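What follows is one structure encoded as structure tokens, with my remarks underneath.
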Amino acid sequence: MAPAADSPTLQPAQPSDLNQYRGYDHVHWYVGNAKQAATYYVTRMGFERVAYRGLETGSKAVASHVVRNGNITFILTSPLRSVEQASRFPEDEALLKEIHAHLERHGDGVKDVAFEVDCVESVFSAAVRNGAEVVSDVRTVEDEDGQIKMATIRTYGETTHTLIERSGYRGGFMPGYRMESNADATSKFLPKVVLERIDHCVGNQDWDEMERVCDYYEKILGFHRFWSVDDKDICTEFSALKSIVMASPNDIVKMPINEPAKGKKQSQIEEYVDFYNGAGVQHIALRTNNIIDAITNLKARGTEFIKVPETYYEDMKIRLKRQGLVLDEDFETLKSLDILIDFDENGYLLQLFTKHLMDRPTVFIEIIQRNNFSGFGAGNFRALFEAIEREQALRGTLI
């Protein structure tokens, strides 16, 4: 079973605020080559191209490719011009400089995690009253399909949250983008990957920063502490971490916040902060209703996942028998796919993590299936840490 979660008593959110958050709208990445990055998600992970912004749509300084699988939407944005040329494009000058600076400092990574809300003005004004650092005020973008309201605030590191209100828009994505309808030519040859939505999005912090960041989510966005574990629960022979899951008032949006803890060697959190050059999004968990099909088809498409040792499943079989828990899925199939299992008295969770998506050991993806289980796989953290430490050893960063 998973370690017990720490659930501090907090003041309840105001009833009027409980249903403000509708979920994750999209995740916005800054990357060196958006077209190639989009191709990765299309061919490796079964996403579809849904929208585009670039030279052909009148955007002369930046290009964005939008891909989607289920209700999971990624925007991948790259600069089209050098920093030296930025002054030639006054409308995009600040954005162009920001993207270049982000890529220089962090490499490819997540810039913005956008939330869909019922009323931007309400959530944004409350955040500002409570001390939010404003990146951009409430603004409206529109086209023939209606209008979208949005505003952006800063969170940890250089990451931001954009609040988006879509009630007045009937288009496929967002004004300023051209919709894409042609299926990728490879899709008819590759197995379909069915994903549902973003389950959670994890942020890594530097030493002793977790509590400050969690306090920020509580104060600025009205989030609460949903679940937590400390270094006694999440440790190996060499390293450890602490984690607190922050959730929106209605528990629709969940943002786990990690920080390193003392250990004999450098942990994966320290490695991330070192290579990312600061705090940022470590991984995005994508929910599926059939993880066996999803992992089977992702592997067939060439997605690389961590390897889980045989001993994990020997121990898990004993634990499941002791608990009297019978999985709906075939245990040997889960084992053959390296899928991790965690459970409590109410249900169970199945999960697996990709290897890092970039050469820098920073961002990766989690595939997750929940069966009446609201935790975050704390029972698997040791196995996950050990698997990542084996990768760290190969990179020479387990020091």
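Cβ from N, Cα, C; glycine included.
The noted changes are left out; the structure has the residues it started with.
In the domain 'VOC 1' (23-166), the DSSP tally of helix, strand and coil residues is 45 helix, 64 strand, 35 coil. According to Swiss-Prot, the domain 'VOC 1' annotation covers 23-166, on the basis of sequence analysis.
What Swiss-Prot records for 197-355 is domain 'VOC 2'.
Positions annotated as Fe cation binding site by Swiss-Prot, on the basis of similarity to another entry: His200, His283, Glu366. Glu366 (Fe cation binding site) falls within a strand when secondary structure is assigned with DSSP.
Secondary structure from DSSP puts Asn250 (variant position) in coil. When other Cβ atoms within 10 Å of the Cβ of Asn250 (variant position) are tallied across all protein chains shown, the result is 14. Among the natural variants in Swiss-Prot, Asn250 to Ser has the note: In strain: IFM 45817. The residue drawn here is the original one.
His283 (Fe cation binding site) counts 23 other C-beta atoms within 10 Å of its own C-beta, drawing on all protein chains shown. The 10 Å shell around the Cβ of His200 (Fe cation binding site) contains 21 further Cβ atoms across the protein chains shown. Sequence-ordered, the extra residues of this chain that approach the Fe cation site, with Cβ no more than 8 Å from the Cβ center of His200, His283, Glu366, are Asp199, Cys201, Val202, Pro256, Gln282, Ile284, Ala285, Leu286, Phe353, Ile365, Ile368. Taking Cβ-Cβ distances under 8 Å and a sequence separation of 6 or more, the neighbours of Glu366 (Fe cation binding site) in its chain are Asp199, His283, Ile284, Ala285, Leu286, Gln351, Leu352, Phe353, Thr354.
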